[in-house]
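Before any comments, here is the structure.
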Amino acid sequence: MKLSFSLVFNALTLLLQVCIFAQARFSNETDMQALLEFKSQVSENNKREVLASWNHSSPFCNWIGVTCGRRRERVISLNLGGFKLTGVISPSIGNLSFLRLLNLADNSFGSTIPQKVGRLFRLQYLNMSYNLLEGRIPSSLSNCSRLSTVDLSSNHLGHGVPSELGSLSKLAILDLSKNNLTGNFPASLGNLTSLQKLDFAYNQMRGEIPDEVARLTQMVFFQIALNSFSGGFPPALYNISSLESLSLADNSFSGNLRADFGYLLPNLRRLLLGTNQFTGAIPKTLANISSLERFDISSNYLSGSIPLSFGKLRNLWWLGIRNNSLGNNSSSGLEFIGAVANCTQLEYLDVGYNRLGGELPASIANLSTTLTSLFLGQNLISGTIPHDIGNLVSLQELSLETNMLSGELPVSFGKLLNLQVVDLYSNAISGEIPSYFGNMTRLQKLHLNSNSFHGRIPQSLGRCRYLLDLWMDTNRLNGTIPQEILQIPSLAYIDLSNNFLTGHFPEEVGKLELLVGLGASYNKLSGKMPQAIGGCLSMEFLFMQGNSFDGAIPDISRLVSLKNVDFSNNNLSGRIPRYLASLPSLRNLNLSMNKFEGRVPTTGVFRNATAVSVFGNTNICGGVREMQLKPCIVQASPRKRKPLSVRKKVVSGICIGIASLLLIIIVASLCWFMKRKKKNNASDGNPSDSTTLGMFHEKVSYEELHSATSRFSSTNLIGSGNFGNVFKGLLGPENKLVAVKVLNLLKHGATKSFMAECETFKGIRHRNLVKLITVCSSLDSEGNDFRALVYEFMPKGSLDMWLQLEDLERVNDHSRSLTPAEKLNIAIDVASALEYLHVHCHDPVAHCDIKPSNILLDDDLTAHVSDFGLAQLLYKYDRESFLNQFSSAGVRGTIGYAAPEYGMGGQPSIQGDVYSFGILLLEMFSGKKPTDESFAGDYNLHSYTKSILSGCTSSGGSNAIDEGLRLVLQVGIKCSEEYPRDRMRTDEAVRELISIRSKFFSSKTTITESPRDAPQSSPQEWMLNTDMHTM
């Protein structure tokens, strides 16, 4: 019996082992089959053929990329990262039930992530980054409860982040960056209390960050940059004191940062908040974050000063505060430089595009010797470049452009031998260009344009063999162009325009095969244009106008990339080459004011009369009809003729004599006309239309505008200005209602007014700026120059029409006047337009002529600022041009609206616009014009309103409307202060007026009902009552 039991036990044990072995073999077969199915949908783009080992000749646990467990010999790791595999991820991968690590990163897998990945309940590490995956993130991943790392970054995944991921309680790293994810930030992710890294950057997510994020107390790295998140700075983040890296850049966050920011997040090493809408001041408590290494809050709306406490951040190596409103134009705006000199690790400092004023301090030379990038451009910095600037021996990028720097470059500047980029343009730096620039052999960009440099161009620049950009235009350089600079093989752009250079243009230019743009216009160059220029095969822009070049146009037929060419105002002769019509990219061609002869082509660019200018060439003919050139005479073939009689010979001689005399008179008249024309052009300083007008894709002809305005009929005349008349017209096949401003070119400065409007509208667009539809630069029916600008028509006329009682009959709806709320809306529109021009344009613009007649209203009474004929691009400012080109009724100001400093020769500025806006605001809400006869001497609209308000208290008004009007007038007073430094900024004015509107003018009755339906005191009545009460 005992023996029988032992036999049975052994038999059962053996049977169990056989079953286990069979089960293991079956499971192993399942893993192998899953791997082979995965391989079947994959191909390789490399020579290694790593999957070649995946076959039956060897155990699958020995296959490349496969790791098995020792006990069960099941696949626990599939690591194929970086093998350059293509194809799709097979759903069979979900059968590897013992898998703990799955790494398919850095391949080219496409299609979607299989839902069956959710079967891998033992999975701890999942990395499918840097592939071509698309579709949704599978919600089934929530079944993989042991996951600690999920990296799906750098794919094309879309839709939202699955809220189910919030159940992965062990997740430490979640990286979904660089995809196409949309939707909101899931509140359920607040359950991931083990999360240390979250990266959602480079997606399209939106909404606010939920408060549940505050529970992520283990978080070290939080990055959601380059999305569309909004709201204030997420309050939840203030609770995560463990944060070391925080990036919210390139979103739409707004509001102020808390003053105790640095106390709440003391462990930060990286803080990136750039390109949002944050306002207020930079928290001084940031100095408490002693570990801070990189801080960037560029491109926001911050104001105030740059904290001196930054000097305590000894680990700081990157400080970016570019493009804000810091400094307030104060002379103390640069004091922080002395403080950050204590940041001995500093490598990058960018405070450009702010309002930093005062002289450039000598302490700049005490900045860290590790500093490689220094950006102070686009501010209001004056003084000279300090003599010890050469101490910054590691400097690679130096940006001081568009300030008010003067004096000569110091000798020590030549010690900066590591410089690669030098931006000094648009200052008042003088002296000769130092030869030591030739020792900076790493230079790539040298921008010295728009200064007061004189003397010769140094030959030593030829040693800068890596130079890409060489900008020296708009200085006082003389002498010849050194051939050495035209032997720099890397040159892409060279601009020597607007100087006093003489001699021939060197033939060495033909060696610049990479040259894209060449400008040598408005110099004193002579001789023939270099024939070798035809070898610059990459050329797109060629400007040689305003010189004394003669002879024929060189052969540029191989320059197939040419877009803009200007050879005007020279002495070029011969025929216009036909191959110009065959250049496929040519969009603008100016050959005017030369001595060309013969037939003008009619194909290619010559088909468009508005893209080609040939006026001032007296011996040309043909061309398209719109050019209005004389027809070409076809010469008859010679034939045998009978001898003339004596009488016929006498008659013929007399006719020939008379014809010769007439010809002499005509030629003399044309020469006089050309000379006068050239003189007028020179006095106007007219640059090439082709470059400025290149932004308008479709220009209209004179004939089209002539027809659209019924031959510029007086019945269509809707306004007159300093430089011309404005007509109403119906343009194009759709009869679009437009306003056509025709310039009177006989009036001095009119051409510059035309160019100023074109230049200003290049690249700007705002709902409160009048829309410039197109332009016309052509000849009229009599062959005279014709310039016109075509705007969107504003049916409600100008604000001036509404403000003047004598013009009310011209308003469409003359039975009513503007309500206080409507006036406030208009004021906000104007202020918003100015804020855009002053702050948000790439090149800030000063309008220089804000007044009621330049504020146009559409059907909804939305205001549009118009008439940019006097506008100044502040970063291209030319003081002499400002002082001389316009009359006192021009840019120096319309009397009553112009800033006081303009009357003393001050330069155009955004502060001048603020003054004009303040006067406009006072006029709108006081009922008095700034030119009222009661004003004399120092007693003006500003002082009048100020004296009225000083006699009333904040509760002096009879109702909320009156209180609102009082606050509006206070804004007008702050904007129209005598001294620019005391005036309110446009962005402050916008915020203040919006706040007043929301508090005092937000009711439905106030905004929408007319005075007949909802009686209320007008601003004029309120001022009158207050005046009588207080005077």
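Indices start at 1 and increase along the chain as displayed.
Placement of Cβ uses the backbone N, Cα and C atoms for every residue, glycine included.
Nope, none of those substitutions made it into this model, it's the original residues.
Summarising the annotation, Swiss-Prot assigns active site, proton acceptor to ASP849. The annotation ATP binding site is assigned in Swiss-Prot to ILE718, GLY719, SER720, GLY721, ASN722, PHE723, GLY724, ASN725, VAL726, LYS741. The domain 'Protein kinase' annotation in Swiss-Prot covers 712-1001 and is backed by sequence analysis. Listed in Swiss-Prot is the mutagenesis experiment TYR702 to Phe, annotated as follows: No effect on elf18-triggered immunity. Swiss-Prot documents TYR791 to Phe as a published mutagenesis change and attaches the note No effect on elf18-triggered immunity. In Swiss-Prot, the entry for mutagenesis TYR836 to Phe states: Loss of elf18-triggered immunity, but no effect on the kinase activity. The structure shown retains the original residue. Record note (Swiss-Prot), mutagenesis ASP849 to Asn: Loss of kinase activity. The unchanged residue is displayed. The mutagenesis experiment TYR875 to Phe is recorded by Swiss-Prot, whose note states: No effect on elf18-triggered immunity.
Sequence features, as recorded in Swiss-Prot, placed on the structure.
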{"residue": "TYR702", "record": "mutagenesis position", "contacts (Cβ under 8 Å, 6+ apart)": "GLU626, CYS776, SER778, LEU779, ASP780, SER781, PHE786, ALA788"}
{"residue": "ILE718", "record": "ATP binding site", "contacts (Cβ under 8 Å, 6+ apart)": "VAL726, PHE727, LYS728, ALA739"}
{"residue": "SER720", "record": "ATP binding site", "contacts (Cβ under 8 Å, 6+ apart)": "VAL726"}
{"residue": "GLY724", "record": "ATP binding site", "contacts (Cβ under 8 Å, 6+ apart)": "LYS741, VAL742, LEU743, ASN744, LYS747, ALA750"}
{"residue": "TYR791", "record": "mutagenesis position", "contacts (Cβ under 8 Å, 6+ apart)": "VAL738, ALA739, VAL740, LYS741, VAL770, LYS771, LEU772, ILE773, SER866"}
{"residue": "TYR836", "record": "mutagenesis position", "contacts (Cβ under 8 Å, 6+ apart)": "ILE764, HIS766, ASN768, LEU769"}
Cβ neighbour count (within 10 Å, all chains shown) around VAL726 (ATP binding site): 21
Average pLDDT across the domain 'Protein kinase' (712-1001), rounded to a whole number: 77
Cβ neighbour count (within 10 Å, all chains shown) around ASP849 (mutagenesis position): 28
DSSP three-state assignment (helix, strand or coil) for TYR836 (mutagenesis position): helix
